[in-house]
Amino acid sequence: SPTCIPSGQPCPYNENCCSQSCTFKENENGNTVKRCD
């Protein structure tokens, strides 16, 4: 089974994250990317 994505790492879907939560965050460049909470 695939391992879960840790907090702060880019993610496609909530289910991919260890926290089961993937939300849009703004990075240092001002771009918005989905990362695990």
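Glycine is no exception: its Cβ is also placed from the backbone N, Cα and C atoms.
Features of the protein shown, as given by Swiss-Prot:
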type	residues	note
MUTAGEN	PRO10 to Ala	6-fold decrease in toxicity to crickets and 15-fold to flies. 190-fold decrease in binding affinity to cockroach membranes
MUTAGEN	TYR13 to Ala	16-fold decrease in binding affinity to cockroach membranes
MUTAGEN	ASN27 to Ala	14-fold decrease in toxicity to crickets and 30-fold to flies. Abolishes toxicity to crickets and flies; when associated with A-35. 195-fold decrease in binding affinity to cockroach membranes
MUTAGEN	ARG35 to Glu	7.8-fold decrease in toxicity to crickets
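Feature map: Swiss-Prot annotations on the structure.
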{"residue": "PRO10", "record": "mutagenesis position", "Cβ neighbours (10 Å)": "13"}
{"residue": "TYR13", "record": "mutagenesis position", "Cβ neighbours (10 Å)": "10"}
{"residue": "ASN27", "record": "mutagenesis position", "Cβ neighbours (10 Å)": "10"}
{"residue": "ARG35", "record": "mutagenesis position", "Cβ neighbours (10 Å)": "19"}
Spatial separation of PRO10 (mutagenesis position) from ARG35 (mutagenesis position) - C-alpha basis, Å: 4
Could you state the whole-number distance in Å separating the C-alpha atoms of TYR13 (mutagenesis position) and ASN27 (mutagenesis position)? 18
